Amino acid sequence: MSSASGLRRGHPAGGEENMTETDAFYKREMFDPAEKYKMDHRRRGIALIFNHERFFWHLTLPERRGTCADRDNLTRRFSDLGFEVKCFNDLKAEELLLKIHEVSTVSHADADCFVCVFLSHGEGNHIYAYDAKIEIQTLTGLFKGDKCHSLVGKPKIFIIQACRGNQHDVPVIPLDVVDNQTEKLDTNITEVDAASVYTLPAGADFLMCYSVAEGYYSHRETVNGSWYIQDLCEMLGKYGSSLEFTELLTLVNRKVSQRRVDFCKDPSAIGKKQVPCFASMLTKKLHFFPKSN
């Protein structure tokens, strides 16, 4: 009887090992590859947009003409998705750090996620504010689990529109593709954002979106705004509330890669191309389905 009783309790020799294997089996069976982030909180969340057009003269950085078109386009698209959008223009480094610290310390308990966009010049692992550069990891670090508890397990999306190198992407035309580019007005000149930005790890549930692959120029039109933000906003408008977000970003990569420089003061840039990239540390599928009121 004692032996049978032991079997029922799971204590005979080898029993604990067998139960562990069984538990592991059921855990594997319960793993859902299509699991989605919980996006039915009261609020969608905050979307910060730091827009930098002009810089302190001592930095010798050129104006980023067209960036206000990016800011307005992003504001419209993220508002449509239900975000509370907050825009800041040409902040000094100290001001920018203060604003982002304030947002990192408020409660996001009733929010789905968080978005932060930087429209600026970049260099290495830094992004430029009006008067100085700021380390990107300093900014993302404010939203890690040990600093921002209310965003633990929630998507944290950082979008960086900045140049990331000193090379243009040389176009290679696929044999089965004819590149039919639409004509553009001469007044809409293509420029590049200065310097370079590295791909940086951030942590679980972060998504780092870059306007261009590391080591290459990011192109911006002086009237319409940057290629990346134009195409990101177009895809958000068409598929933002239906398509899984990393799938949408892949479409953005394709759209931007089909562009080329037509008008530029630098003749060597004519015909050059650009491919964005993103580094996903997301652990579930991310959808921005419309909220039910």
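Every residue number used here counts from 1 along the chain in the order it is shown.
Positions of Cβ are set from backbone N, Cα and C atoms, glycine also.
Every residue here is the original one, so none of the noted swaps is modelled.
Per Swiss-Prot, active site is recorded for H121 (among others), and the stated evidence type is experimental evidence. Reduced to three states, the DSSP call for H121 (active site) is coil.
Here Swiss-Prot describes C163 to A or S as a published mutagenesis experiment; the accompanying note says: Catalytically inactive active-site mutant.
The feature active site is assigned by Swiss-Prot to C163 (among others), with experimental evidence given as support.
Around the Cβ of S257 (mutagenesis position), the number of neighbouring Cβ atoms within 10 Å comes to 16. S257 (mutagenesis position) falls within a helical segment according to DSSP. What Swiss-Prot notes for the published mutagenesis of S257 to D is this: Phospho-mimetic mutant; prevents caspase-6 autoactivation.
Looking at Swiss-Prot, you'll find the mutagenesis S257 to E noted as follows: Phospho-mimetic mutant; loss of self-activation.
Looking at Swiss-Prot, you'll find the mutagenesis S257 to A noted as follows: Abolished phosphorylation, leading to caspase-6 activation.
Experimental mutagenesis is annotated in Swiss-Prot for C264 to S, with the remark: Reduced palmitoylation, leading to increased cysteine protease activity.
Looking at Swiss-Prot, the entry for mutagenesis of C277 to S says: Reduced palmitoylation, leading to increased cysteine protease activity. There are 16 other CB atoms within 10 A of the CB of C277 (mutagenesis position), with all protein chains counted.
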H121 (active site) versus C277 (mutagenesis position) - Cα distance in angstrom:
17
